Amino acid sequence: MHTEDNGLKKEIGLLFALTLVIGTIIGSGVFMKPGAVLAYSGDSKMALFAWLLGGILTLAGGLTIAEIGTQIPKTGGLYTYLEEVYGEFWGFLCGWVQIIIYGPAIIGALGLYFGSLMANLFGWGSGLSKVIGIIAVLFLCVINIIGTKYGGFVQTLTTIGKLIPIACIIVFGLWKGDQHIFTAVNESISDMNFGAAILATLFAYDGWILLAALGGEMKNPEKLLPRAMTGGLLIVTAIYIFINFALLHILSANEIVTLGENATSTAATMLFGSIGGKLISVGIIVSIFGCLNGKVLSFPRVSFAMAERKQLPFAEKLSHVHPSFRTPWIAISFQIALALIMMLISNPDKLSEISIFMIYIFYVMAFFAVFILRKRAKGEKRAYSVPLYPFMPILAIAGSFFVLGSTLITDTMSCGLSILIGLAGLPVYYGMKKRKAS
């Protein structure tokens, strides 16, 4: 097993890790996606099956990464795993895409979305939405610099906060609803494509792997990582299935498809009156804020880990740990600075979508890594073994290939741009390698 002492405080326990998994996955998708998944599925049975299948594929990936993470319990997650298994080149490319485009783009997109929702809720006008988003990102930057435990407190609080409206809809929807759950969607409003339905659920489940980036700050990663990954993904899968059951008990399948992104707020209004719509709006805002905090907490650990290995310019600065807070404060500031630039001059949401193709290539490589590590350490005792081996890793690989294939067919240009983003890091990689050699 590979361990490290990077000077960061080991403050992450099971509750923090669980809320990080749940909080970084559940954003707006649980409120916005049911209509789209139902439209693609054609009927409620297939829609519920799509949510279940998406959860199973994600769980397979999570359990596979948990085995790798217990063998390489280091800060950096996916980047670190690829470097340890495939070498410095592939690790660098993975880290490059995450820190230059993917991470800051997701932080920026969530910040802008949060600002827009806050402005709409309080009637402040769209002109203030970007300012609110920037303030939120800066606030979370400061919180996570002054202590990982404070970021963890925000994560726990927002996870509980987002689960309250979800729980209300599930409980009261199943209790008070009077619709037949298993119904079909009219062909005139359906767009039958079960593959697209699964793809929509997989994107709604995305974000779970960010827990792995904090391996070096866990109190006992060998036990904690698999427990948090398994528990968190099972909870999220159950939430997604139950809220769809509840919606189908309140609204007909046709109504959910027709209402689209407004289906959940309409269902809440039917259950709780005019306050119901506000409840959902607040739930989405808290959800986005918690998701944003999880990204601010975890993405900078990749640039910190790369800087520790002298793979980035200004590595000495980026790998600096604050003497009092014991957090990678310069790495956090660097990632937030990139996110703020994207918020000001571009469309971060589109940038994150463009880079997703390369990220899934790295997912496939990480899932294959479990076979390589087992071969290297044949006969050695493992702290954790993925259950149903080799079925689970193969299932995870199949799910990732499905995402890659679907994305390649539906958005070929974005896939090409994604590859170019990865290749753009090559001059930096060879430049830093030459500098280290000299």
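Don't overthink the numbers, they just go from 1 along the chain as shown.
Cβ from N, Cα, C; glycine included.
For the published mutagenesis Cys94 to Ser, Swiss-Prot gives the following note: Retains 25% of the transport activity; when associated with S-141; S-168; S-291 and S-415. The Cβ of Cys94 (mutagenesis position) has 31 neighbouring Cβ atoms from other residues within 10 Å, across all protein chains displayed. Under DSSP, Cys94 (mutagenesis position) is assigned to a helix (H, G or I) in the three-state scheme.
On its own chain, Cys141 (mutagenesis position) has Val296, Ile332, Ser333, Ile336 as residues at least 6 apart in sequence with a Cβ closer than 8 Å to its own Cβ. One entry in Swiss-Prot concerns the mutagenesis experiment Cys141 to Ser. Its note says: Retains 25% of the transport activity; when associated with S-94; S-168; S-291 and S-415.
What Swiss-Prot says about the mutagenesis result for Cys168 to Ser is this: Retains 25% of the transport activity; when associated with S-94; S-141; S-291 and S-415. Sequence-distant neighbours of Cys168 (mutagenesis position): residues of the same chain at least 6 apart with a C-beta under 8 Å from its C-beta are Ala268, Leu271, Phe272, Leu279.
Taken residue by residue with DSSP, Cys291 (mutagenesis position) is part of a helix. Among the sequence features in Swiss-Prot, the mutagenesis site Cys291 to Ser is noted as follows: Retains 25% of the transport activity; when associated with S-94; S-141; S-168 and S-415.
Swiss-Prot lists Cys415 to Ser among its mutagenesis entries, and the accompanying note reads: Retains 25% of the transport activity; when associated with S-94; S-141; S-168 and S-291. Non-local neighbourhood of Cys415 (mutagenesis position): Phe357, Thr407, Leu408, each in the same chain, at least six residues away, with C-beta under 8 Å from its C-beta.
Less than 8 angstroms from the CB of Cys291 (mutagenesis position) sit Gly23, Thr24, Ile25, Ile26, Gly27, Leu110, Gly207, each of them six or more residues away in the same chain. Cys141 (mutagenesis position) carries a helical DSSP state (H, G or I).
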